[in-house]
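Asks: Right, I'll just put the structure down here and ask away after.
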Amino acid sequence: MPPRRSHKKSRAGCRRCKNRKIKCDEVHPRCGNCAKHGVPCDFSNPDVLEELAISTNTSTESVGAPTPSPAPTVNFNSAPRTPLTRPRAPSSPARAPRPNPSPPTSVYSQPSISSSTNTIDHGERMLELRLMHHYTNVTSKTLLTNSPAAEDIWQRAVPQMAFSGNGKTYLADAILSVAALHLRSMSPNDKALVRASHAYSASSLSAFGASLGAGITPENAEALFLTATLIAFQASASRIFVKDDGDAAPGDPTVRYVPPLSWFHAFQGVKTVVANSWQWIHHSDIVKVIIDSQPSFQLNLNPRSPDSFFGHMLEGLADELSNEDPRLVASTTQAYSHAVSVLNWAHKNYHAAAALTFTATVSKRYVDLVDARRPRALAILACFFALLKRMDNVWWLQDVARREVMGLVSLFEPGSKWWRHLEWPIRIAVLDGSSIPQDIWGTELEEQAPEQQNVLGSMTQHIEMFAEMLNQHTQPPIPIADEDLIVPDSPD
């Protein structure tokens, strides 16, 4: 009998496969075993994002009060109502906290040391140098920055901040993870890049979550904002590696299309981090350039106005809500109306990247409606993905419009009344390339939305309003003692 071939054991599998002691194919964002059994996979909703999506506590500890409150967490699904600080001692939590996964070693944390040669592992070092080189020279220029100044920030200032260290390994690992994803998109069969993208993502998420749990401070606010942005980018870019089920027949019971809720969780997480750290980062030259590069958020609050391209998405809403829980009627109406308003704004905007604002600005109620597979919410989501067609030449958005729109369409029954509302996104999705004729797009693009009385202002004003609503009832951060600092588990 020939000897068994040796193999290198991977620790990058999902938690469910590890618990079941079966081999994980490590396909992101949902491994083959989880997809086969129709169960959630922590690749599609990583631990830290899942934990950070838990609603924060509604009460805070009064200064000097004898009874401390539980440590709040960032809510990646909805706005938290407590500051991102950590009390000195937590009270009894509702559930036991999960230990942080052991992050992979890197030259930015604790490098791999050979017991015989006492040197850094050459292969790991060369891979990290390759990833950082690719990020600074290529990937940083694909982040849809809208301005040369913002591009320079991501290309030069962000890596410099990562190099400065100060214990902020999560920013360096987030950079390496994004670079690995980019290289992996060009070499999908390179297993080293697959493992690297998984490992650096897990490491970044673990350290990022620990830092958020300890609290946002003037010292870490910039790095946390930049890392949250790169995590959101990872959540979006990882979607290109999902098995394509967009060509399934409508109503096909075997279809496994799942709407990418991770996009919403991650981008709304960026908004939450920004709002909770705004008192510090709005003075940052780095953050100011990034925020100012975003299109002016002039939102018409009347989605049923005569020039509303997507106003038809609200037809029949009153009749639909007659069977809704009375406690949810107002929030559901507002969720749909606001989502349509954002679509109208992005549809006319000269800057194609304006469409990505949708994932960060829609309400938690709308995300819940998508999760519940409400037809109206899914039709609106199909229009959002159709808007991304203008960026089909960007590597992490390539073919996303077609795949996601057709995937969403597959969730509708053949005789659904919603088919006429899906005609426009389907027409856009099946086009070749990112150049779309104006008669098909449906409107003329505007450099800036026209001034109107009933609009929201600049992106900075929008953030300041959100931050004020978030923090008007909060207290000053509680100082953190050395013994309160979270230390990640040591590697096996």
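Cβ atoms here come from the backbone N, Cα and C positions, even for glycine.
Original residues only: the substitutions mentioned are not part of this model.
Below are the features I grabbed from Swiss-Prot:
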- T82 to D: Mimics phosphorylation by HOG1; when associated with D-92, D-102, D-217 and D-305 (MUTAGEN)
- S92 to D: Mimics phosphorylation by HOG1; when associated with D-82, D-102, D-217 and D-305 (MUTAGEN)
- S102 to D: Mimics phosphorylation by HOG1; when associated with D-82, D-92, D-217 and D-305 (MUTAGEN)
- T217 to A: Impairs phosphorylation by HOG1, blocks induction of CYP51A expression and exhibits hypersensitivity to tebuconazole; when associated with A-82, A-92, A-102 and A-305 (MUTAGEN)
- S305 to A: Impairs phosphorylation by HOG1, blocks induction of CYP51A expression and exhibits hypersensitivity to tebuconazole; when associated with A-82, A-92, A-102 and A-217 (MUTAGEN)
- S305 to D: Mimics phosphorylation by HOG1; when associated with D-82, D-92, D-102 and D-217 (MUTAGEN)
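Situate these features within the shown structure.
Replies: A sphere of 10 angstroms centred on the C-beta of T217 (mutagenesis position) encloses 16 other C-beta atoms.
S305 (mutagenesis position) falls outside any helix or strand according to DSSP and counts as coil. With a 10 A radius on its CB, S305 (mutagenesis position) counts 13 other CB atoms from all the protein chains.
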